[in-house]
Amino acid sequence: ASGQLHRPQPQEHTSTSAAAGTWRLTQASESRHRLPHCSAAPSHQDHSAMGFGPELWCPKGHTELLRLQDSELRLLELMKKWMSQRAKSDREYAGMLHHMFSQLEKQEGLGHLRATDHSSQIGESWWVLASQTETLSQTLRRHAEELAAGPLAKLSILIRDKQQLRKVFSEQWQQLSQEYAWTTQQEVEKLKAQYRSLVRDSTQAKRKYQEASKDKEREKAKEKYVRSLSKLYALHNQYVLAVQAAALHHHHHYQRALPTLHESLYSLQQEMVLVLKEILGEYCSITSLVQEDVLAIHQKVAHAVEMIDPATEYSSFVQCHRYDSEVPPAVTFDESLLEEAENLEPGELQLNELTIESVQHSLTSIEEELLASRKAVSSKEQRVWELQVELRGEELALSPGERVHLLGKRQGLREAQQQLQGLVCAQAKLQAQRDMLANKLAELGSEEPPPALPLQEDRQSARSTDQERSGVTALKTIKNHISGIFSPRFSLPPPVPLIPEVQKPLCQQAWYHGAIPRSEVQELLKYSGDFLVRESQGKQEYVLSVLWDGQPRHFIIQAADNLYRLEDDGLPTIPLLIDHLLQSQRPITRKSGIVLTRAVLKDKWVLNHEDVLLGERIGRGNFGEVFSGRLRADNTPVAVKSCRETLPPELKAKFLQEARILKQCNHPNIVRLIGVCTQKQPIYIVMELVQGGDFLSFLRSKGPRLKMKKLIKMMENAAAGMEYLESKHCIHRDLAARNCLVTEKNTLKISDFGMSRQEEDGVYASTGGMKQIPVKWTAPEALNYGWYSSESDVWSFGILLWEAFSLGAVPYANLSNQQTREAIEQGVRLEPPEQCPEDVYRLMQRCWEYDPHRRPSFGAVHQDLIAIRKRHR
């Protein structure tokens, strides 16, 4: 507890967790945990042909497959522990028998054991009994050695390969899902959004061109119109190619990639079942004795091993998890994009004088990529063939009971086949895009590309332009009328009355966001014309923020003589001013030309200051004071964090960072966000009130009276909360006892997310200084390079464990921050606290591995703590 240090010595690590599991789902468990089937399959299905097919392609099925493998791994660990104990018992028993014979030999001498004056049946019987006991001890010792060198060693290999299989399967499934989502959803949606924007720009440019009266203005408008069409056509082609690629990726994903992945997993799982059967058979053979009573037990064990059939091992699992999951529809061209566009056909490339060059360049580029893709496919096919030949040759030379040594090679073959499927998919997409481009150019032949559009000649009269526009309008009207006949009619709710909404005060307007940071405004405004009203954090003024031409613009609403204005005449209230700008569609200012189109509404977390009744001050944070309080609506007890009004805007934005993280969290071991008050100063973050206070004070005051099992349970709570954050790619960066809260029932909750960050790849690179970093809780890679990740949080969790079992002592108490960093770099770690269980301290040491990749995940830490708690009765 004094925070002294020691250098870790090399030691043999042994597994600290072993839990019973089962591979085969019993009928009773099916009745308790029956899940919906993926499809209506016949009940008398041929189980031998069943695999991890379409029933398990959905995320639920993937989760169940991972859970199945985890269950099997737990069972294998249990078997390994069992066999190890059996070998140890046999060695000890053989040693005891040998000791008995040695003692007898010392007392009587080997000659006296048999030599008698006459032939004595008793002496001969005694010699046989004693000598056969020694023979039995040698046999048992040999059996123990064979058990350790045979089944036990092979079981370790099987566990290692099964862990690797689970890891590879999970990674490949995630990779396939991410690639599928990127190709069929994200990229297509991004192009669709750009498509709509360019269609609007093109329509606007066309209108200006048609309305231009002077020659100079008309020529200028014409150039702008042509440029907009050029961009639109180029993007149209890009979108067509993306849709083609997405459709092919969809087909390949559900017809090739997923079936190959699941067939590979199913095959390897079956192979591992067969390997385990051989291992158990060898175990049964080695441990078999000849006594009748033992033989009866052995026959039962042998029968149980014989019942293992790899072909039907997973039949009950597949039957139990047949989810109702349909393959999503293939990606097709969104014809709604063409409602306002001209001369464009769905799914057809646009080849004209504006796009001929880009189409030719695209064809050249894709042909180069296709050539490289073909080489990669050919190389991978050769590698798959070589692995198959090697595997067949080794199978022929394989001795009975040695299949386990081929598991790694089988898994390598399956991985290569899966990689081949990915390369084939990429080649198919490139080939389809290349064919589409080549066919389009072949249709053109040696002719000149057609003009991009029939531009009106400058000499045409305005009257003819009006006639053409009216003709187009009439044609669109006819189209809309015809499509309306066949499209379903939807009943729409009546429009919301505008007058009562306008008369509401500013704080009740859905588009008023209060004192939110300027940086957050940029995230909320997504499309041109989006707007909101906020309160300036520095000057106590109201600001109208609008997105225009891809940039957020901010206009201070001027207040004078009880009127609010931006440029023209004022109105009595800001809601009336905003409503006037929306209804009239007049520019905000003549210079900017900005027009409001869509209000951005505040989210569900926004509370008014009047909704919260403040109580007494219960603490102080980095940004301001913390109060107890109640919600006026239902008297819910809450904790209210306030932000000092004098702080600069960048610190106020950091204050709200905690709320942005907590909005996405919903877990019993994470403190719950209730809302945010940003309508005026000071800003509040409203959270659930955790009555027990911070964990550090709890340890120092109540820790000595706390039972060991309860303390482990509280650490289990912390690990569960951090495991949830890890799944959300959230990095806490300040995990310590002082930042955890304890409920009245001694449940621990993770709190204080002021330094937290959320990154898609789970890694955050800090570029700030070291002033506020808690050095003694922070991982070395974060201190040295600013690299924060869930692995660095695991290091901090190890310090939290040490704090808990030292009952609130200060880590590295006798060292400064700099001395602590130097000691850690030299391999020095904290000594185990008094009364700390050995398996808990081993877990701490694993958390303090210098290499982040060697530290356990929070999921593993959580499971280890559960196992440790179960062992401490």
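We number each residue from 1, going along the chain as drawn.
Any Cβ shown, glycine's included, is placed from N, Cα and C.
Don't expect the noted substitutions in this model, because it carries the original residues.
Here's what Swiss-Prot has on this protein:
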BINDING   ILE618, GLY619, ARG620, GLY621, ASN622, PHE623, GLY624, GLU625, VAL626, LYS641  ATP binding site
DOMAIN    50-313  domain 'F-BAR'
DOMAIN    511-600  domain 'SH2'
DOMAIN    612-865  domain 'Protein kinase'
VARIANT   THR63 to Ser  In clone TS
VARIANT   HIS251 to Arg  In clone TS
VARIANT   LYS300 to Glu  In clone TS
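Shown on the structure are the features that Swiss-Prot records.
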| residue | record | Cβ within 10 Å |
| --- | --- | --- |
| THR63 | variant position | 12 |
| HIS251 | variant position | 16 |
| ILE618 | ATP binding site | 14 |
| ARG620 | ATP binding site | 10 |
| ASN622 | ATP binding site | 14 |
| GLY624 | ATP binding site | 20 |
| VAL626 | ATP binding site | 17 |
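Separating the Cα atoms of ILE618 (ATP binding site) and HIS251 (variant position) is a whole-number distance of 59 Å. Neighbours of the ATP site: apart from ILE618, GLY619, ARG620, GLY621, ASN622, PHE623, GLY624, GLU625, VAL626, LYS641, residues of the same chain with C-beta atoms within 8 angstroms of the site's C-beta centroid are SER642. In three-state terms derived from DSSP, ASN622 (ATP binding site) belongs to neither a helical nor a strand segment and is classed as coil. When the Cα atoms are compared, VAL626 (ATP binding site) and HIS251 (variant position) turn out to be 56 Å apart.
Each residue contributes its Cα atom, and for HIS251 (variant position) and THR63 (variant position) these two points are 23 Å apart. For the domain 'SH2' (511-600), the DSSP-based tally of helix, strand and coil residues reads 18 helix, 29 strand, 43 coil.
Spanning the residues ILE618, GLY619, ARG620, GLY621, ASN622, PHE623, GLY624, GLU625, VAL626, LYS641 that the record associates with binding ATP, the maximal Cα-Cα distance equals 14 Å. Across the fold, the C-alpha of ARG620 (ATP binding site) and the C-alpha of THR63 (variant position) stand 43 Å from each other. Cα-Cα distance from THR63 (variant position) to ASN622 (ATP binding site): 41 Å (rounded to the nearest whole number).
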